[in-house]
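I have placed the structure first, in the form of structure tokens, so that the comments after it can refer back to it.
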Amino acid sequence: MNRAFSRKKDKTWMHTPEALSKHFIPYNAKFLGSTEVEQPKGTEVVRDAVRKLKFARHIKKSEGQKIPKVELQISIYGVKILEPKTKEVQHNCQLHRISFCADDKTDKRIFTFICKDSESNKHLCYVFDSEKCAEEITLTIGQAFDLAYRKFLESGGKDVETRKQIAGLQKRIQDLETENMELKNKVQDLENQLRITQVSAPPAGSMTPKSPSTDIFDMIPFSPISHQSSMPTRNGTQPPPVPSRSTEIKRDLFGAEPFDPFNCGAADFPPDIQSKLDEMQEGFKMGLTLEGTVFCLDPLDSRC
């Protein structure tokens, strides 16, 4: 029987939710390495990976090489693998990418987890050697996944929706900035044309045009028709035509479509952001297998 969350009755969590959600739990271990596996879950899968990396460790040990020590930082956001002294992050395994985690029952020092690589999308099995904390580290990763899973259920997917809204607004801002730059270039071109027209001298013997009348604010009354007809020409070329009114109805003062919060439609997200959101949701749906226990993204009261 699989439940949304279940664990063996003799296993209890040892950390407070605040420790994993607001901070992290550190552990020290030796890093045997990582190797690609064909499946995201399975005892046989990790057993073969452990055997392969143990053999590689013995070869390195016979050559005088030491197994590197690492620090693990476990939280609801994932498992970070750092160099203990410099704190340089070597690997950052996000929780929704971790699908299997177990400690070796035949070797109490060994624990392992399978994580999907963010760049290659291959499943990698990470193997560690911890003298006293192998089982505790495995349970801590399971607790972190459980807390992240419950946080997702409580939010009702609002976190994902919030990220989508932010992505949509960021795209809207980027589009407006692009439009603004294009409009600036158009204004600059019009100013250059106007400057060239103004500096051109009138033909010899021509009469000085009569100054138009002004209003009470000492300004020339605006008339689209008279303005267009009074625009001088140079070398027989006409100034750029004034856009018709029909093309301006759906544009604001700056040439952009007016923003309507009630008619903006569904956001069109950039492919990279959308794929990350879909991948995160799919990772939680797959769940985390912990010592034969499955955490899956189902309603809390469901039964499979």
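Cβ atoms are placed via backbone N, Cα and C, with glycine included.
Keep in mind the model is a prediction, meaning the values are calculated, not measured.
What Swiss-Prot records for 21-176 is domain 'PID'. Record note (Swiss-Prot) on the mutagenesis of Leu176 to Pro: Loss of dimerization; when associated with P-183. Quoted from Swiss-Prot, the note attached to the mutagenesis of Leu183 to Pro states: Loss of dimerization; when associated with P-176.
Of the recorded residues, Leu183 (mutagenesis position) and Leu176 (mutagenesis position) place their C-alpha atoms 10 Å from one another. When Cβ atoms from all protein chains are considered, those within 10 Å of Leu183 (mutagenesis position) total 14, not counting its own.
Residue density at Leu176 (mutagenesis position): 14 other Cβ atoms are found within 10 A of its Cβ, drawing on all protein chains shown. Mean model confidence for the domain 'PID' (21-176) is a pLDDT of 89.
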